[in-house]
Amino acid sequence: MVRGKTQMKRIENATSRQVTFSKRRNGLLKKAFELSVLCDAEVSLIIFSPKGKLYEFASSNMQDTIDRYLRHTKDRVSTKPVSEENMQHLKYEAANMMKKIEQLEASKRKLLGEGIGTCSIEELQQIEQQLEKSVKCIRARKTQVFKEQIEQLKQKEKALAAENEKLSEKWGSHESEVWSNKNQESTGRGDEESSPSSEVETQLFIGLPCSSRK
């Protein structure tokens, strides 16, 4: 019985698709192994199932094979000569860039009031609108900068006021301490002056008192 040829298109039935994937995957892994053994070739195979499951085979080390592949492709790209088509494309891009630069330079000169002698009414109106728009942007930015500076000055004022208050409190407590010390010294001197410090003179009389003498 002749086996029918399989049509190369996506299998719609999910179960049949999974069965076919398992069979073909095993066959592919087997072929990769046989190729590496029979031909002494470095073979690496990476397969992701429809559900994202990884299947891999490497005759040596998978990462080493990947690194070798990246080095090979990098060298191949770096040594690839620039084709005529790429050269023409680069020339076109360079010419287009120069044209844009010239247009920007001309627009800049017109905004500065230079080279407007040949401008039409429409072009002059367009330049005027651009200038008005620029002035509005500048004024808005200027207002914003003023607000930021005012806010910074307010914050600085608050910081200076707080520092001044701390210094005032510190100076007030120091002044009170000085006055307290002065009062204590004054009180001490007053007590010394008011206390009896004079010496008492005594005389020794021998005999009868004067009133009893005859």
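The backbone N, Cα and C atoms fix where each Cβ goes, glycine too.
As written in Swiss-Prot, here are the features:
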DOMAIN    3-57  domain 'MADS-box'
DOMAIN    87-177  domain 'K-box'
MUTAGEN   Arg24 to Lys  In sso36; suppression of early flowering time mediated by SOC1 over-expression
MUTAGEN   Glu34 to Lys  In sso11; partial suppression of early flowering time mediated by SOC1 overexpression
MUTAGEN   Gly113 to Glu  In sso4; partial suppression of early flowering time mediated by SOC1 overexpression
Collapsed DSSP category at Arg24 (mutagenesis position): helix
Quick one: average pLDDT across the domain 'K-box' (87-177), no decimals. 85
Cβ packing number for Glu34 (mutagenesis position), 10 Å threshold: 11
In the domain 'K-box' (87-177), how many residues does DSSP put in helix, strand and coil? 82 helix, 0 strand, 9 coil
Including all protein chains shown, what's the count of other C-beta atoms within 10 A of the C-beta of Arg24 (mutagenesis position)? 11
If you measure Arg24 (mutagenesis position) to Gly113 (mutagenesis position) at Cα, how many Å is it? 75
Cβ distance under 8 Å to Gly113 (mutagenesis position), same chain, sequence separation 6 or more: which residues? none
